[in-house]
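Enquirer: Quick one: structure below, then a few questions.
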Amino acid sequence: MVDTESPICPLSPLEADDLESPLSEEFLQEMGNIQEISQSIGEESSGSFGFADYQYLGSCPGSEGSVITDTLSPASSPSSVSCPVIPASTDESPGSALNIECRICGDKASGYHYGVHACEGCKGFFRRTIRLKLVYDKCDRSCKIQKKNRNKCQYCRFHKCLSVGMSHNAIRFGRMPRSEKAKLKAEILTCEHDLKDSETADLKSLGKRIHEAYLKNFNMNKVKARVILAGKTSNNPPFVIHDMETLCMAEKTLVAKMVANGVEDKEAEVRFFHCCQCMSVETVTELTEFAKAIPGFANLDLNDQVTLLKYGVYEAIFTMLSSLMNKDGMLIAYGNGFITREFLKNLRKPFCDIMEPKFDFAMKFNALELDDSDISLFVAAIICCGDRPGLLNIGYIEKLQEGIVHVLKLHLQSNHPDDTFLFPKLLQKMVDLRQLVTEHAQLVQVIKKTESDAALHPLLQEIYRDMY
């Protein structure tokens with residue numbers, strides 16, 4: 001006699017995604033019940049296992065005819081139990097309360113049978129094999145026993161039963177003792193905790209790589225800027241530009257290369273606008289290298305890379321520009337110069353409107369007290385934004401941004417534990433930045449139309465084209 005497959009096949013489970021109806025959850029539950037009934041008929045066709053079966057112990061080799069009711073055999077430790085979710089149910093049934101898998105085939109365990117947690121099918125298979133002293137044809141393939149194929153190789157299935165600790169001497173009555181249930185819950189929680197720790201380690205590694213790329217690719221960062229603005233640098237303090245005379249002096253030294261390209265004879269506002277463009281082009285180059293270092297970005301289609309940078313660079317520039325600003329002015333020329341806010345406000349229109357909105361944003365952004373590790377993740381999330389116009393692989397980019405935003409959230413919780421609303425505040429800044437860039441692009445178009453001497457750099461002209 002052998003344990004053969006039942007002609008009644010279990011129904012294949014349905015995936016939740018296949019059902020869009022709000023009744024899908026209840027429908028799936030009913031299908032699960034039908035599946036369990038079908039399986040029970042197929043696996044247990046030889047008869048039900050009642051109380052009388054628990055009395056039958058004498059035919060097993062080595063049995064002393066006794067019933068073990070309080071101990072587990074060493075091999076039946078639940079150490080290999082996978083990590084299911086522990087529902088907050090008060091039901092004492094092990095299968096429903098802990099959602100434990102069968103140690104043999106991975107199906108849902110119906111209880112604690114023969115020393116291990118097992119499903120009804122594997123419990124019945126083991127009982128029949130022992131009671132009838134069945135001997136199966138030897139198999140050397142070490143078949144993997146799963147729910148879908150557990151009836152195909154009885155030899156390997158029985159060997160799996162023995163290897164996980166099933167024993168006819170380990171029968172016991174009643175519910176799982178509280179002490180064992182607590183132990184099993186603790187084991188499951190430990191497994192879940194270990195899995196969470198592993199995921200956290202991966203996320204921290206991603207955050208570290210992005211932060212390192214940020215420090216590597218940008219000449220100025222917040223740490224350097226704050227030291228200079230606080231007057232704590234060991235080098236000479238920055239040269240202060242507060243009027244036209246000091247501006248001319250700075251143009252001969254600090255930004256000489258920027259004004260040596262045919263704009264020397266232009267008026268001060270035009271020269272200032274030209275210098276702003278030069279600094280923007282340098283930052284775009286740095287941002288491009290930083291983006292390439294973001295894990296997953298280089299795998300994108302080249303067109304998608306260009307699109308993400310086109311729409312993201314100015315949002316990133318104004319974010320990082322905040323680190324160089326305080327309420328009185330901003331650092332320029334890698335921290336060697338400082339131009340006052342008041343001087344910029346006194347430039348003639350429309351040039352006086354260029355920087356003031358950036359100062360307003362910077363004061364609010366700096367109030368969040370972010371450091372470079374926070375800003376690096378924020379800038380990476382800005383660049384990898386899946387809602388930019390014209391993207392091809394939107395799904396991949398959205399997953400890329402989702403991972404970065406998740407790392408950002410965890411990092412903020414760790415780095416700023418007392419500010420529980422910092423993450424939503426930072427997400428709001430993404431919205432503010434889009435508005436800021438839109439207004440800036442509109443102002444640049446006004447300058448381009450009204451100021452004949454204020455030519456746009458070719459790279460920036462390409463970025464602004466069809467931007468907003």
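Placement of Cβ uses the backbone N, Cα and C atoms for every residue, glycine included.
Sequence unchanged from the original; the noted substitutions are absent.
Pulled from Swiss-Prot, these are the listed features:
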{"type": "DOMAIN", "residues": "239-466", "note": "domain 'NR LBD'"}
{"type": "MUTAGEN", "residues": "C119 to A", "note": "Reduces DNA binding and strongly decreases transcriptional activation; when associated with A-122"}
{"type": "MUTAGEN", "residues": "C122 to A", "note": "Reduces DNA binding and strongly decreases transcriptional activation; when associated with A-119"}
{"type": "MUTAGEN", "residues": "K292 to A", "note": "No effect on interaction with PER2"}
Enquirer: C119, C122: which of these mutagenesis positions has the sparsest Cβ neighbourhood within 10 Å?
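Expert: Counting other Cβ atoms within 10 Å of each of the mutagenesis positions C119, C122, the minimum falls on C119.
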Enquirer: Could you round the CA separation between C122 (mutagenesis position) and K292 (mutagenesis position) to a whole angstrom and send it over?
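Expert: Computed Cα spacing between C122 (mutagenesis position) and K292 (mutagenesis position) is 53 Å.
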Enquirer: Compute the C-alpha separation of C119 (mutagenesis position) from K292 (mutagenesis position), stating it in Å without decimals.
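Expert: K292 (mutagenesis position) has its Cα 51 Å from the Cα of C119 (mutagenesis position).
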Enquirer: Across the domain 'NR LBD' (239-466), what does the pLDDT come to on average, as a whole number?
Expert: 93
Enquirer: DSSP secondary structure for C119 (mutagenesis position), reduced to helix/strand/coil, please.
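Expert: It is coil.
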